[in-house]
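Residues annotated as domain 'Protein kinase' in Swiss-Prot: 22-278. Residues or ranges marked as ATP binding site by Swiss-Prot: Leu28, Gly29, Thr30, Gly31, Ala32, Phe33, Ser34, Lys35, Val36, Lys52. The mutagenesis experiment Lys52 to Met is recorded by Swiss-Prot, whose note states: Loss of kinase activity. Lys52 to Ala appears in Swiss-Prot as a published mutagenesis result, with the remark: Loss of function in cytoplasm and nucleus in FLP thermal nociceptors but no effect on temperature-dependent translocation from cytoplasm to the nucleus. Increased transcription of glutamate receptor glr-1. Inactive; fails to rescue salt-avoidance learning defect in cmk-1 mutants. Mutagenesis annotation in Swiss-Prot: Lys71 to Ala, described as Partially impairs nuclear relocalization in FLP neurons at 28 degrees Celsius but does not alter baseline cytoplasmic expression at 20 degrees Celsius. Abolishes nuclear translocation and reduces the affinity for importin ima-3; when associated with Q-74 and S-77; the structure shown retains the original residue. The active site, proton acceptor annotation in Swiss-Prot covers Asp144, and the record cites similarity to another entry as its basis. Here Swiss-Prot describes Thr179 to Asp as a published mutagenesis experiment; the accompanying note says: Increases basal kinase activity. In FLP neurons; slightly favors nuclear accumulation in the absence of heat stimulation. Promotes nuclear export in a NES-dependent manner. Favors nuclear localization; when associated with S-305. What Swiss-Prot notes for the published mutagenesis of Thr179 to Ile is this: Has a larger response to mechanosensory stimulation than the wild-type. Quoted from Swiss-Prot, the note attached to the mutagenesis of Lys302 to Ser states: Partially impairs nuclear relocalization in FLP neurons at prolonged exposure to 28 degrees Celsius but does not alter baseline cytoplasmic expression at 20 degrees Celsius; when associated with Q-307. Looking at Swiss-Prot, you'll find the mutagenesis Leu323 to Ala noted as follows: Does not affect nuclear accumulation in FLP neurons; when associated with only A-321 or A-315 and A-321. Under the heading of mutagenesis, Swiss-Prot lists Ser325 to Asp and annotates it as follows: In FLP neurons; does not affect nucleocytoplasmic localization.
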Amino acid sequence: MPLFKRRDGSGPAPNATIREKYDFRDVLGTGAFSKVFLAESKSDAGQMYAVKCIDKKALKGKEESLENEIKVLRKLRHNNIVQLFDTYDEKQFVYLVMELVTGGELFDRIVAKGSYTEQDASNLIRQVLEAVGFMHDNGVVHRDLKPENLLYYNQDEDSKIMISDFGLSKTEDSGVMATACGTPGYVAPEVLQQKPYGKAVDVWSIGVIAYILLCGYPPFYDESDANLFAQIIKGEYEFDAPYWDQISDSAKDFITHLMCCDPEARFTCQDALSHPWISGNTAYTHDIHGTVAVHLKKSLAKRNWKKAYNAAAAIRQLQMLRLSSNSNRLQKQASQQQPEPPTPAFHA
C-alpha cells in the first residue's frame, strides 16, 4: 500500500518510475535507513539533484515521521531551506528528490577559511534567522537546529547557508509539542524539563550556534549527560576570558537574549533580526579565525557534543537519578532521625 497519496506535483502520481526520470550516479551519503544518490534529470540534461532512497523494510513503524517530514518540506519554499522537488513511492523504496547542496558543513568550511570575522558570523546567523523566522510564520518548528544541519549551498566564497534535515520538525497544528527530542548541547531547557514548548526552542539552538561561531567551543559541555543537562536547565554558561575579550559587547548581548532560560522572555526570530548585531554595524571586523579554528578543530574531534541522542531515554535516566537521590536522602533522614536539606537532582 502506498505511503503517500500523491507526489509533490498537483496532478495524480504518474506511472513512470524514478529511474525512468533520473539517471542515478554516485552515492553521496549513507544513513541507517537510507542512501543519498547524485542523480541527473533525463528531461533536463545537466540538472543535478540529491535523491534520498529509503528502504521500506527499515522504515516500518516510522512511516508517520517520514510523512511529517514530507508534509513540512512541501509547505516550505525559502531561499535558505533545502527544497523537496518530488517524491516517488515504489515497491521497495521511497525516494525523495531534493535540491543538491554541495558546499559542505558550516563548521568545516569555517575551519578551512583563511580569515573569518565577527561580521561573517553575524551574516551567517542572519540567514539562519530569516529562514527559521519563515518556518515559524508558517507554523513549523524545526526542533533539531545544529551545525550539521547548516550547509553551504556551493563552494563559492559568498555561498548562502541552507537549512536541512526536517526529520524532527513539527507543525503547530499537529498538537501540543512536549516530546523530548533534539541533540545534546543544542536542546532548550524547557524540552529537558518536559514542559510543553514551541518556536522558542529553535531560537535557543540558534543562540548556541552563534556562541560557537564566535569562540569555537560550545557554551555547555560535560562528559556526563546529566551534568550537561543540568548546565542547560540552569543556563550556566560564561563568556570566558581571554577568548571572549576580542568579541563585541553587542554580540554577547545578542546571545544572552537568545539563550534566555525563560522561553517567554527569549527573543523571537524577528526580535533577533532587529538586534544591532544583526541589523546594525556593531559586529567587529577584525580577524578571529585563528582562535575560533583551533577550538573548532578540538570540538569537532571530540564529537561528543555533536552526537544524536534519544532525548526521551536521557530524561528517563535523569528521572531515575532524581528518584535515587531522593531515596538516599530519605534513608539518611530515617537513620539520623533529623531533617536534611533536599539533594539536588543535577550536579553541574
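Note that Cβ sites are derived from N, Cα and C of the backbone, with glycine treated the same way.
If you look for the noted substitutions, you won't find them, since the model keeps the original residues.
Features recorded in Swiss-Prot, as mapped to the structure shown.
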residue: Leu28; record: ATP binding site; CB count, 10 Å: 16
residue: Thr30; record: ATP binding site; CB count, 10 Å: 10
residue: Ala32; record: ATP binding site; CB count, 10 Å: 6
residue: Ser34; record: ATP binding site; CB count, 10 Å: 18
residue: Val36; record: ATP binding site; CB count, 10 Å: 19
residue: Lys52; record: mutagenesis position; CB count, 10 Å: 21
residue: Lys71; record: mutagenesis position; CB count, 10 Å: 16
residue: Asp144; record: active site, proton acceptor; CB count, 10 Å: 21
Ala32 (ATP binding site) - helix vs strand vs coil (DSSP):
coil
Span of the ATP site, taken as the largest CA to CA distance across Leu28, Gly29, Thr30, Gly31, Ala32, Phe33, Ser34, Lys35, Val36, Lys52 (Å, rounded to a whole number):
14
Compute the centroid of the Cβ atoms of Leu28, Gly29, Thr30, Gly31, Ala32, Phe33, Ser34, Lys35, Val36, Lys52, then list the same-chain residues not in that set whose Cβ lies within 8 Å of it, in sequence order, for the ATP site.
Cys53, Ile54
Quick one: which of these recorded positions, Lys52, Lys71, Asp144, have their CA within 10 A of Ser34 (ATP binding site)?
Lys52
Taking only the recorded positions Lys52, Lys71, Asp144, which one has a CA atom nearest to the CA atom of Leu28 (ATP binding site)?
Lys52
